[in-house]
Amino acid sequence: MPAHMLQEISSSYTTTTTITEPPSGNLQNGREKMKKVPLYLEEDIRPEMREDIHDPSYQDEEGPPPKLEYVWRNIILMALLHVGALYGITLIPSSKVYTLLWGIFYYLISALGITAGAHRLWSHRTYKARLPLRIFLIIANTMAFQNDVYEWARDHRAHHKFSETHADPHNSRRGFFFSHVGWLLVRKHPAVKEKGGKLDMSDLKAEKLVMFQRRYYKPGLLLMCFILPTLVPWYCWGETFLHSLFVSTFLRYTLVLNATWLVNSAAHLYGYRPYDKNIQSRENILVSLGAVGEGFHNYHHAFPYDYSASEYRWHINFTTFFIDCMAALGLAYDRKKVSKAAVLARIKRTGDGSHKSS
């Protein structure tokens with residue numbers, strides 16, 4: 001792939017910023033520079049944002065990893081939550097239809113708070129959102145209860161920059177269970193604290209809405225993740241409190257959590273690597289179904305600045321559909337999308353041969 005790429009930006013707020021190849025006159029110059037420019041610096045179209053670009057210069061120190069320090073509070077609470085979710089499954093046949101629809105609705109909205117909000121907007125800056133959309137996404141993110149946006153984005157940027165090392169919060173080289181949920185049940189590796197603490201998070205520190213959520217996160221999550229989804233079915237259509245709590249709240253919350261976690265575990269262990277065979281992330285359609293579009297993970301790690309997190313936009317990608325709808329309403333803009341030429345060049349250079357164009 002050429003070392004330099006140009007942006008085509010229209011004055012319209014609904015435009016998509018596209019990475020394109022340089023004019024033909026620059027091809028030879030581009031090839032010469034390719035020899036000098038590291039792969040991880042070639043392709044970013046956000047000069048103001050580099051904290052999520054993989055840094056291959058960082059390597060784990062030799063020697064045995066530190067002993068795991070279990071966080072028993074998290075272990076007990078997570079176990080109880082999953083037991084509650086299993087009981088919720090048994091209550092599904094006797095639940096009211098409105099309760100099930102409410103659970104699905106709450107699942108989708110809270111999932112968007114992670115995918116369109118914490119992930120594609122605030123972690124990667126792949127598009128921009130006007131205030132009404134940012135307010136919606138911060139509320140949806142609070143509904144999901146997966147840490148506040150600031151902490152989620154810091155961990156995720158570290159995951160990309162130091163992927164598959166001890167500085168990666170959910171390093172998949174430590175196994176499926178660790179990358180899925182185990183990383184939340186133990187103290188963070190010292191490298192995660194060290195490297196994560198050095199990341200530039202000034203963009204989020206400067207965003208008042210993100211800092212407001214962080215300041216009031218505990219009461220916010222109690223209201224939006226637990227109290228509201230339980231009270232609405234109970235009060236509005238006479239569902240039993242038991243069904244409201246265990247189906248609408250515990251089961252729904254557990255499903256959203258595991259859908260997100262599968263991106264960290266299954267999508268780093270199972271699937272093809274059509275864009276870059278040198279990284280662990282994979283294309284996993286089943287993960288995309290549950291995580292509303294986040295399973296095209298080899299593409300996402302190859303091009304973390306693409307707002308679609310996929311080559312194919314709406315294909316099994318409800319999050320991209322949502323962002324495009326918001327763009328049509330004028331609430332999302334400056335959506336960054338990698339050009340077809342750039343994608344094909346990357347496939348040819350580093351793909352595993354599984355792409356249909358190969």
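Glycine residues also receive a Cβ, built from the backbone N, Cα and C atoms like all the rest.
Taken verbatim from Swiss-Prot:
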BINDING   Asn74, Asn147, Arg154, Asp155, Arg187, Lys188, Trp261  substrate binding site
MUTAGEN   His119 to Ala  Abolishes enzyme activity
BINDING   His119, His124, His156, His160, His300  Fe cation 1 binding site
MUTAGEN   His124 to Ala  Abolishes enzyme activity
MUTAGEN   His156 to Ala  Abolishes enzyme activity
MUTAGEN   Arg157 to Asn  No effect on enzyme activity
BINDING   His159, His268, His297, His301  Fe cation 2 binding site
MUTAGEN   His166 to Ala  No effect on enzyme activity
MUTAGEN   His170 to Ala  No effect on enzyme activity; when associated with H-173
MUTAGEN   Arg173 to His  No effect on enzyme activity; when associated with A-170
MUTAGEN   His315 to Ala  No effect on enzyme activity
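Remark: His301 (Fe cation 2 binding site) has His54, His160, Ser163, Asp276, Ile279, Ser281 as non-local neighbours, by Cβ distance under 8 Å and separation of at least 6 in sequence. Across the fold, the C-alpha of His315 (mutagenesis position) and the C-alpha of His297 (Fe cation 2 binding site) stand 14 Å from each other. Of the listed binding-site residues, namely His159, Arg187, His297, His300, the sparsest Cβ surroundings within 10 Å are found at Arg187. Working note on the binding-site residues Asn74, Asn147: by count of other C-beta atoms within 10 Å of each C-beta, Asn147 ranks first. Each of the recorded positions His119, Arg157, Arg173, Lys188, His268 was scored by the number of other CB atoms within 10 A of its CB, and the lowest score belongs to Arg173. When the recorded positions His124, Arg154, His166, His170, His315 are compared by the number of other CB atoms within 10 angstroms of each CB, His315 has the fewest.
The DSSP secondary structure for His156 (mutagenesis position) is helix. Its own atom aside, the Cβ of Trp261 (substrate binding site) has 21 Cβ atoms within 10 angstroms in the protein chains shown. According to DSSP, Arg173 (mutagenesis position) sits within a helical segment. Other residues of the chain with a Cβ within 8 Å of the Cβ centroid of His159, His268, His297, His301, the Fe cation 2 site, are His160, Ser163, Ser172, Val263, Asn264, Ala267, Ile279, Gln280, Ser281, Asn298, His300.
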